Amino acid sequence: MLTYMEVHLYFTLPVLALLAFLYKPFFTTKDRFKYIFLCTVAFATASPWDNYIVYHKAWSYCPECVTAVIGYVPLEEYMFFIIMTLITVTFTSLTMRWTLPSFFIRPETPVFQSVCVRYIPIVGFLTIAAKAWASSIPDSHPFYGACILWYVCPVLALLWIGSGEYMLRRWKAVLFSIAVPTIFLCWVDQYAIARGTWDISRRTSTGIMVLPSLPLEEFLFFLLIDTVLVFASCATDRAHAIVHIYITPMNHNKVSTWYMDFFYLCWAFLQTDQALSGETLSDLDATWRILREASASFYTASSVFSFEARQDLGVLYGFCRATDDLADNNDVSVPDRKKQLELVRGFVRQMFDSKHGHPDIDWTQYSGSIPDSFIAAFRSFTRLRDVLEIKAVEELLDGYTFDLEQREVKNEDDLVYYSACVASSVGEMCTRVLMASEPGGNRTMLKWTVERARDMGLALQLTNIARDIVTDSKQLGRSYVPRDWLTSQESALLKAGKARELGDERLRQIALKMVYTADDLNLMASRAIDYLPPSSRCGVRAACNVYTAIGVSLHKANGYPDRAHLTKLERMKVTFRCVYGFRKGHQGVQGDRGKSQAFTVI
């Protein structure tokens, strides 16, 4: 005999524990709200409904198989309401999190199409509910199935109002999120019925079996309840995305309260796609297109962050990518590229002139001088105005100017200056975005954390330069190795694209000097990761350790590889270990450093 508590101990709780482990690195405060809200609603509505069902003897249990009974329902059944909700919502979150919800909000959809898609299913759900209500006569064969339909269909109709079109646009993920938990729970149900833990009355059901020991009504129950939970999860994700895109930029400097957050979510739930600003979403889409085309690795790697952090990091990186492309576009003359960068500087100054309120920028002044997709990225970038500091943005532009003017890196100070411009600035901006996107970061340590982020950016750039000595020489005729590290002949060879003629031993010596400096910087900088919001720590640690592993690869290599890198499998291993906590802290170069020694960064 299988007790109801054993059903939980052997089946539902282990699966829930596995899902919780898999999802833990991605858990955010938004998820906490989703779990609490959906579990509360599920428990509050399912409890009276299930008592009604058991009272009318549609469902029964083995008295010896339960721990206690509250009302007409076993304690374990109340547990099941919560466990089932957690299993389905967690699995749905794991399935859905890899793509931003904003990609499926489309204000350009024709109104007539939206009206049809929105209201025809609602009418269908409510019609089914009304007919089911009329058919739910106690002690009749349709009773149990009809009770399931009138319990579920009005909720489906309500949820369809706020997320119907959204779910149709990502129907594969929705169906998968419904199917897998349904199959698992039906299997558990079938197993328990076959062993007498509970049973379904033949008098109040159709008697149709989907599988042996699995009545049609039980299959219908799990299918429809899982559908409700997936619909609710999607509706919550869509509402959070709308609030983050349209409300959050206006409230960065306001104290958040739970009742205002709930009000905004209700407002967002009721918004049709057409009621939202199409330009805002099209600008975000244009920004992400830039990233998909220019940096598939960032596009993929960003998925380890929360929706909110990923959206804003994407906006930041899209701006960096667009400005970098402007500076590097060899189809445009250097004087014209300098003019474009001056336009960008003017935009940045305008953006930060008025610290609060919507930025008053005349975008027509950039048309014709800057590609439209880049202007869209700039418009999206304005949402970060209250998060970033102008100094870091201007510092990034100084780095582009350094490259455009082909300035020589004369000494270590120049190397640090250039690296700070193009990388420390980005590290600072990323940290400010992460701290603003999610509660839980240590804001009292913000200044120190930002300084360590700048150190980390510097370390990553030094690793980048160390890796690309030959590549930069061949492809750009450029060297970022300090001139005073080289002889006149070595400097000339690097500029002539003949870096290989320095020999493996010399290239390795130069590269490792930067790698060891980066390693020393990493040692302190990596400690600041623990001051970031919890949901961001694993992603940042993974990104940093992937780059650190490149330095380790250079250290271990025999000679100097043309471009040291990690294989896709190696990157996946590093990321998995960092995300799931198998690797923490500094993972740098181990062993004797030989002749190459780190230089001092002031």
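Glycine residues also receive a Cβ, built from the backbone N, Cα and C atoms like all the rest.
Residues as originally present; substitutions not included.
The shown structure was predicted, so the numbers you read here are calculated from the model rather than taken from an experiment.
Classification of Glu77 (mutagenesis position) by DSSP places it within a helix. Here the residue is the original one, while Swiss-Prot reports the published mutagenesis Glu77 to Lys with the comment In carR23; abolishes lycopene cyclase activity, rich in lycopene and insensitive to retinol.
If you take the C-beta of Pro215 (mutagenesis position) and look for same-chain residues 6 or more apart in sequence within under 8 angstroms, you find Ile193, Ile200, Ser205, Thr206, Gly207, Ile208, Met209. Recorded in Swiss-Prot as a mutagenesis result, Pro215 to Ser carries the remark: In carR21; abolishes lycopene cyclase activity, rich in lycopene and insensitive to retinol.
Among the mutagenesis entries in Swiss-Prot is Ile465 to Thr, noted as: In carA113; reduces the response to chemical activation. When Cβ atoms from all protein chains are considered, those within 10 Å of Ile465 (mutagenesis position) total 23, not counting its own.
Long-range Cβ contacts of Pro482 (mutagenesis position) within its own chain (separation 6+, distance under 8 Å): Val409, Lys410, Asn411, Glu412, Asp414, Leu415. Experimental mutagenesis is annotated in Swiss-Prot for Pro482 to Leu, with the remark: In carA5; abolishes phytoene synthase activity resulting in a 10- to 15-fold reduction of the beta-carotene content.
A straight line from the CA of Glu77 (mutagenesis position) to the CA of Ile465 (mutagenesis position) spans 61 Å.
The DSSP secondary structure for Pro482 (mutagenesis position) is coil. The secondary structure of Ile465 (mutagenesis position), as reduced to three states from DSSP, is helical. For Glu77 (mutagenesis position), the Cβ neighbour count at a 10 Å cut-off comes to 22, with all displayed protein chains included.
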